[in-house]
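Down below is the structure, laid out as structure tokens.
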Amino acid sequence: MSPWPRWHGPAMARLWGLCLLVLGFWRASLACPMSCKCSTTRIWCTEPSPGIVAFPRLEPNSIDPENITEILIANQKRLEIINEDDVEAYVGLKNLTIVDSGLKFVAYKAFLKNGNLRHINFTRNKLTSLSRRHFRHLDLSDLILTGNPFTCSCDIMWLKTLQETKSSPDTQDLYCLNESSKNTPLANLQIPNCGLPSARLAAPNLTVEEGKSVTISCSVGGDPLPTLYWDVGNLVSKHMNETSHTQGSLRITNISSDDSGKQISCVAENLVGEDQDSVNLTVHFAPTITFLESPTSDHHWCIPFTVRGNPKPALQWFYNGAILNESKYICTKIHVTNHTEYHGCLQLDNPTHMNNGDYTLMAKNEYGKDERQISAHFMGRPGVDYETNPNYPEVLYEDWTTPTDIGDTTNKSNEIPSTDVADQTNREHLSVYAVVVIASVVGFCLLVMLLLLKLARHSKFGMKGPASVISNDDDSASPLHHISNGSNTPSSSEGGPDAVIIGMTKIPVIENPQYFGITNSQLKPDTFVQHIKRHNIVLKRELGEGAFGKVFLAECYNLCPEQDKILVAVKTLKDASDNARKDFHREAELLTNLQHEHIVKFYGVCVEGDPLIMVFEYMKHGDLNKFLRAHGPDAVLMAEGNPPTELTQSQMLHIAQQIAAGMVYLASQHFVHRDLATRNCLVGENLLVKIGDFGMSRDVYSTDYYRVGGHTMLPIRWMPPESIMYRKFTTESDVWSLGVVLWEIFTYGKQPWYQLSNNEVIECITQGRVLQRPRTCPQEVYELMLGCWQREPHTRKNIKNIHTLLQNLAKASPVYLDILG
């Protein structure tokens, strides 16, 4: 037998991996300077003998210096200088520590290319002076300088100023040696003629017309005499400056409209610090229509446009050359404003063939005007076959409607655009016949649909063969959907072929084209559903009821080896048809595969007789939404007796990071939740939160769902634009929902967009508006929410990064779990 197979398999893969790791460390060690050790991200030089005399540099063609994030140097008495080019190669450097060494001098530009540097520790060195110019471009979190023999001079007064104005290095006891060689606390240091500079501009605001020129003057003062410079940011217009001691001027010529709203700053800087004064530049210019496109259909018809102008242009629409008087049926909507740019649309509510025609937009302000025209076609005239009669006039430009009210389609006898009365009569008869035929067809289709719904009742799990995995509706323990590579025929209609029971009626759900059926081969090969004896289940009381059946609190015996009995939640199956049983077993297999500390645990099934039973972990405190409301500022309104303790910020962060952990797991298993909300999370002992529900939430939280076409239920307040508009559900759409869950947590369970109707919510979300920051929410968490609510799915934050950020915030704020009593 060939020995070759012995070099394959997991064992050999691990061996090769170990060899590569050892090789990497060996290669790194060869590139290290003497007395130093290196890894791919770290350099440390702590051996005093023989020690180093210069800042450590890596050998060429060895470790990539850009990957080094930390350098530690200690006990190097012969290291005295950091030159300008010593650190420039370490562009990824975050932490620099040089302690108990001989460092005396740091070049001004030593850290010029180290923009990622956050922590510097120069404790117990030989520094006698250190300029703020070393660090002014860095966003440092820590600068530790204790134990250095600083000389009391104006050169170090900036450290005193820093202590007085910033958090770091205020915890340090810094001293300097005075002329008598005595240690003087830096906090008490007084140096004559050594203070902060000042900068003053003539005016805080500046308004100028496009194409003109302007000069901005600035005066500075201070002792030591400051240097004056201008910070113009990304100014587009041509500019030049002149400075002389305490005066400076900035000349801007041929000013561009692109510079409107920008800030220009005059900066004065000396040894002690800096001061600046800023002016806001406003540029006035004539309007231009930069974008006008054919109408698009969403929840309303929209003719999109973009207009630039300052002051804000007045907008006027014309329809077929006549002024269009706006009304509730047709009006201008501005969706996004960016100082001088306005993005919006002419919104039309259910336009007909009567609204077909030419639409002209005119934008006008005191500096000029601009206009553009677009032809719009919404639908053909009823009763006309354009394929057989292509020459028939599609758009009749006479005033069949009055522009003041697009909804008024009353014809006036003297305005009929035809001179042939007989032809007009024939067309009217044709229209009547068409309406009768259409009405008959619609009535027949409705009758067929009712019969199909009557005959095609599905199981409580809302699944049909391999096309569904775990139902999106309330009939399963968790509305999860698995992504796989099987085949399925997607349905794009409002009433998809699948039907699930919500409440007491069958409701069709939309089949999602992005996800396909899972095959048996994709289940884990070791999937084993635990079967529980019926005599081991003792019902205690009813917890609730959904369309699938009832949920009970129960005691289950012999389930865990370490406990004689435990409390569980059992879900019963009311429908005992063959299809329901097949779906029941399939869901049980899938739930068995979902094992995570923040997913409600599925114990197994009981199939001895009827009803069929699923056994789940019991979560003592119920769903998270009720829990949040019961522990919020309004709890006193709902509580009987003493109101519960209000949740703290740290406890809310603890809840949030647990939900994020569960979502990370679901994403790793290629599951999309599609209905993540606090109502679908459960709370147990010691503030333990898990994702999962028992199919009752849509009865209790019916106002959280929006009926589409009278049937389909969608949680639109938790859905991103692509899910609302295109029924597209992905891990990224779950990230959006997670952002809304964070908002729910920090508002103590308020309904998102509670002040708006469902239609208004759809409009807000599709137009790019987001929820406001809750009063109790830290800015870091709100920025995380905004990262979840990016319009483009690929720009949203990664679910793993969200979990890591929440974990770090939660660790920084210890949690006290006595809230549950």
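Every residue, even glycine, has its Cβ placed from backbone N, Cα and C.
Copied from Swiss-Prot, the annotated features are:
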{"type": "DOMAIN", "residues": "148-196", "note": "domain 'LRRCT'"}
{"type": "DOMAIN", "residues": "197-282", "note": "domain 'Ig-like C2-type 1'"}
{"type": "MUTAGEN", "residues": "Tyr515 to Phe", "note": "Loss of interaction with SHC1"}
{"type": "BINDING", "residues": "Leu543, Gly544, Glu545, Gly546, Ala547, Phe548, Gly549, Lys550, Val551, Lys571", "note": "ATP binding site"}
{"type": "MUTAGEN", "residues": "Lys571 to Ala", "note": "Loss of kinase activity"}
{"type": "ACT_SITE", "residues": "Asp675", "note": "active site, proton acceptor"}
{"type": "MUTAGEN", "residues": "Tyr701 to Phe", "note": "Loss of autophosphorylation and altered interaction with SHC1 and PLCG1; when associated with F-705 and F-706"}
{"type": "MUTAGEN", "residues": "Tyr705 to Phe", "note": "Loss of autophosphorylation; when associated with F-701 and F-706"}
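Local packing around the binding-site residues Leu543, Val551 was summarised as the count of other Cβ atoms within 10 Å of each Cβ; on this measure the leading residue is Val551. Of the recorded residues, Tyr705 (mutagenesis position) and Asp675 (active site, proton acceptor) place their C-alpha atoms 10 Å from one another.
The least crowded of the recorded positions Glu545, Gly549, Lys571, Asp675, Tyr705, judged by other CB atoms within 10 A of its own CB, is Glu545. Reported as a whole number, the C-alpha separation between Lys571 (mutagenesis position) and Asp675 (active site, proton acceptor) equals 20 Å. Leu543 (ATP binding site) falls within a strand segment according to DSSP. Each residue of the domain 'Ig-like C2-type 1' (197-282) gets a DSSP state, and the totals for helix, strand and coil are 3 helix, 52 strand, 31 coil. This prediction places the mean pLDDT of the domain 'Ig-like C2-type 1' (197-282) at 90. Gly549 (ATP binding site) sits 21 Å from Asp675 (active site, proton acceptor), taking the C-alpha atoms as the reference points. Cα of Asp675 (active site, proton acceptor) to Cα of Glu545 (ATP binding site): a span of 19 Å.
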